[in-house]
Each structure stands twice: as structure tokens, then as C-alpha cells.
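Asks: Taken from Swiss-Prot, the feature active site applies to His195, supported by similarity to another entry. The note that Swiss-Prot attaches to the published mutagenesis Asp232 to Asn is: No histone deacetylase activity; weak silencing defect.
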Amino acid sequence: MLASNSDGASTSVKPSDDAVNTVTPWSILLTNNKPMSGSENTLNNESHEMSQILKKSGLCYDPRMRFHATLSEVDDHPEDPRRVLRVFEAIKKAGYVSNVPSPSDVFLRIPAREATLEELLQVHSQEMYDRVTNTEKMSHEDLANLEKISDSLYYNNESAFCARLACGSAIETCTAVVTGQVKNAFAVVRPPGHHAEPHKPGGFCLFNNVSVTARSMLQRFPDKIKRVLIVDWDIHHGNGTQMAFYDDPNVLYVSLHRYENGRFYPGTNYGCAENCGEGPGLGRTVNIPWSCAGMGDGDYIYAFQRVVMPVAYEFDPDLVIVSCGFDAAAGDHIGQFLLTPAAYAHMTQMLMGLADGKVFISLEGGYNLDSISTSALAVAQSLLGIPPGRLHTTYACPQAVATINHVTKIQSQYWRCMRPKHFDANPKDAHVDRLHDVIRTYQAKKLFEDWKITNMPILRDSVSNVFNNQVLCSSNFFQKDNLLVIVHESPRVLGNGTSETNVLNLNDSLLVDPVSLYVEWAMQQDWGLIDINIPEVVTDGENAPVDILSEVKELCLYVWDNYVELSISKNIFFIGGGKAVHGLVNLASSRNVSDRVKCMVNFLGTEPLVGLKTASEEDLPTWYYRHSLVFVSSSNECWKKAKRAKRRYGRLMQSEHTETSDMMEQHYRAVTQYLLHLLQKARPTSQ
């Protein structure tokens, strides 16, 4: 028979392949164009590509998986049985499947089945299998008691059957991909699986569907499947999947998840970027741990372009499995992320460029029924070859960029595509110095030569020794009526290294130090000056990192109590940048500074707002609001909130810049003119 493409051309198609032509995008590819002259391999490749085009995509769904439910019919649990129904209904409404499998369906329906004991024991222990299976004969009272002592789990007498059905269906669907029955496939299954560890279930998960499937493919098809890539974009870290393959060199596990220093579920540090595998599997775990809520399309696409796809290409898998949770989708009350269906479609499309297109999608989480259905439909359409929609955001936020930079530094030890290889920045030899110490030594020397600015002694055990030589002061600040206290982070060093090493070209490297503008200005005004530099890393006596914010707060209190408060200065001005702002705001909350401090100018960039302690005296927030300028990047999350920021955060000023150093330089003239204006107003009362 003949099928028409979008240009009206006709193409010969076998009768057995008739149903596939109901998908418009495929017919566009079926042209009569002949290959250009070339090798026989070119013809063979095109023949292979044509066979892939003619294959259908697979889909597995069985309504019996909805039998797994809470004991109480009125219990509104997020892992709702309707989740799989809504996904299937969305795909059916789009015209890709029907209730009763039909040859005319766009998707080839894969029959569901239960996983066997032998298959499950490839990942899980016999004890865990028995624990789940025993629930089939438990009374409601025993099931309720088991739920109380379980980790985010519920059971009824059908739960074990549904878990076996979900896992077996995943295996069967993936088998169809590996054997070439379909070109790719989507298993709409529940309960989900990626939190189920080898020895215990947890987090709504009974058996680990993806892990059992991956292990089954490796063992059943050793000639075809030697390397498996598992990409887990569920918003939670897949602790069970990572544990199952942590020492396996043949499985690359990549997880993008909300982490927040281990506070987000599953609530451990197992999903941190530093956990990269062990033994022969070292480097085969790639964790991308997002630091906060609100990540969106641009952040995930950035992660895919910078980490996921480069590592995946280098790994060169024979099969791609996706732990496809939709709880990072916009509207999900648990995830609180902002991914659109287009983002899921784009990520799916990128993965389809691997492993000759052998991609298997297995449903995991996702708890907003509208979000999960629209997102799943977008993934299904990508599997069919339909181009993705447009992204909502096309760039990554600063927090995402910071996370990806951290991940690439760690993974550069294991992947050539992540070069230059990250080096150990902890000096161990006597002839090695940290650059921030070298720069501070240079600054101290230059400031002494230009303005006779010297080191201020820090004589207190509670303040880290790292701050020695980091606090400088003008020689006569005690006797000055006007005093400027600047607390800032180390200056930036901009430079380019070689492509294979971390060696900087010093001739092309620059030191960017906007604080020097304020120092020079204060000295020209004949003011007193205290310059406090905050290193990026603060350590204790044994060179172990400590909480930098606590140390900054302690240092600011020390300088105030032992130096500033004892001076004769009547007009004191604070300038803070980055993490240093925490120290100044804490000082204003902890000491009576309002009589002498005329203004606090803080530069925060994209960092979260820093407010006075909530227990502060009643009129202090009002004083702070009236005596502060807080420059915040226009891309800061605070501007997206409907409510106006409270006064305890100070008087907020928008800046077009994101880096605090850029902001300090850009607003230098406005700030210094404002300080002079305040000084002029203060003079009649101070004389």
C-alpha cells in the first residue's frame, strides 16, 4: 500500500507496518530520497534507521496495579492509585492507544505480568521478598501496624501482587525494547520502585522496578546489553537504585534530585555529589543534588548539557532506562519544582540519541494528577518522534550553576569529558600556599605602603586562626569621628587554564577587587577604616572546615566589642558583601549599635535575604529599614514572592548584576555619595 508524506509523495510500506503511519511525524521521514554515493556501510546504516522508523513504540499499562491502595478509602495519600489511570487516559485521549489493544494503536501494547521470585532475587533479599509477600495474608489490623513502623509505606492485601506486577511489567516492556519488538517503550506502572533498597522497601516503593529490570537485561542478554545507563529524574534521590549498583562498573546511575544538604527525602547524605560509587563501580554514580526548591526547565537542560549527556556519551550504553518521576513538575506540592512537560520531552529526546535509541521509561513518582498526566504525555510523544515544545526558561539559575560546577569538579576524576581534572585544593606541602592567602598578603603590603593600614590582632580562641592577617585597620581609626567598617569576601581571580590541566596563565589572569575602591575613598575622606576579609573556607586548628557563617558572626562581634565600641567614632558606616552580611546583621541584632551606626550597606546578589533575629526588640527592624541599603540581584528569588519583604530584611534595592563584586563596583558612586549625604545630615547633632 502507499502512504503519503507531508509533501504528498508516496512511499511503499508493508501491510504489516500499516498502523505505524497513523503517526504524522514518522511519515515525514519516509521519503524516496536515495542516499548519496558512499560506502556500503552508509546503505546498511540507512536500512537500520528505516527499520527503526517502521517499528512502533511500546506501552504497558494494567488497571490491576490500582488495587494497591490505603486501607481507608478516605485516606488522601499522595501515591494515589489514579496516578497510572490519569497517565493512561492522557495518552489514550491523544489518540495513541485504546482501552482494548488494537493493531491500529500508535503504541504497541506490551502485556503485563508478575515478576518471578528468581528475577526479584537478582536485586532483593529473600527476607525482603517474604516481608512484602506476607502482607497478602495479613489482617487489616496487622497491616495498619506494619504501616506505622514502615518508612513511608502503606499496604493492603493486594500490595504484594501489584508490586510484582509493576516489576514484571517493567521487565517485560524493557525486554521488548532489547529484543527489537519495539524501538522504545513506556511502562506506566505502580507502586514506584527507586527507593526500595536490596534489603528493605521504603518511600512508597516495595520492589525496585528499574533495578530488577536492569539486572535482568544484563544477565539475559549478555551479548546485546553490556552497559546500562539509568537516569533518575524523580525529584527524590533513588537511594535504592544507587545502592543496588554502587559497585557495578556496568551500570551508570545518574540522579537529579532535590537534596538541600540531605534534608529532603530520603533525608540522608547518600545522594550528595561526593558519593560516586565504590570498588569497580567508582565513578559510575553521578549525583546532581539541587540545593533549593524552585528549579525549572533551564536548570535541568543545563544539567543535561553539562553533565548527563557528556558522561552518557562517554559511557556509551547499550540500553537507557529512565526512572521517570514527575514530582519535579510544576504544580507538584511535594516537589515544589517548576518543570514543564516540554522539559521532560527535551530530556527524553536527548536520551533517545543514545544506545541506538533503545530507551525504556518506567514511571516512578509524581503526585499532582494534572501535572503527571501532561508530563507523561509529553514523554510519550517524544518516544513517538514528535518534536518537543518550547521551554519555559532557557537558562540556569545561579544556584543550579553552582551545583553543576561542584558536580563537574568531582566527576572530573572519573570522566575525560569533565576535564580539566579537579585537583586537591588542600595544601599539604610546605611550598604550597592558598591563593587567597597570597592575595591577602599582597593587599596588606600594598595598603600599608599606600595608607599605613596595618594588621588588627585577633586574640581570642573562639575565633578561627584563619582570620589572622585577614582583619586590617588604619593606624588611627580610634581617633576618627567617622569610621567605615567593610566586611567582604575574597576578591575574584579571573583566568583561563589549559584544556587538560588546571594551570592558570598568570599573564591572562586578573584580580578583581572592588573593595579597594571603597578603601581608597575612605582614606581620601580621612575616615577611620577597618577592612575584614572573609576567606571562602574557614578551618579549625586541625585544618578541618567549620561553619563559616558562625565564624563570621563571631568575628564581627569580636571586632565590635574589642575595637569599634571602644573608639571615639560617632558616625559608623558598615558595608558588607556576600556571606559577610550575616555577620553584620547578626551584630545589629546582638548589640546596641543604633546610636552610632548611621547606615548599613549590604550586597547580597542572588543569595537568600538575611534578616534581623525575630526576637529583636520591637523598633529595631524599623531602624534597620531606615538605615540600610540592601542591594539584591533582580534575579533573586525574593522578587518572585507576592508578599513584600519584611522590614527586618532592610531596604531592598534591585541590581542588574548577580555577583556581589560586580554590584559593589557598579553602585560605588551611588553608595559613597549616599554615605556623604548621611554624614552631612548627622553633623548638626554630632557637633
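Glycine too: its Cβ is placed from the backbone N, Cα and C atoms.
What does the local environment look like for each feature on the list?
Replies: The number of other Cβ atoms within 10 Å of the Cβ belonging to His195 (active site), over all protein chains shown, comes to 28.
Asp232 (mutagenesis position) falls within a strand segment according to DSSP. Around Asp232 (mutagenesis position), the C-beta neighbours below 8 angstroms that are at least 6 residues distant in the chain are His194, Val210, Gly238, Thr241, Tyr253, Val254, Ser255, Leu256, His257, Val322, Ser323, Gly325, Glu364.
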Asks: Tell me, by DSSP, whether His195 (active site) is helix, strand or coil?
Replies: coil
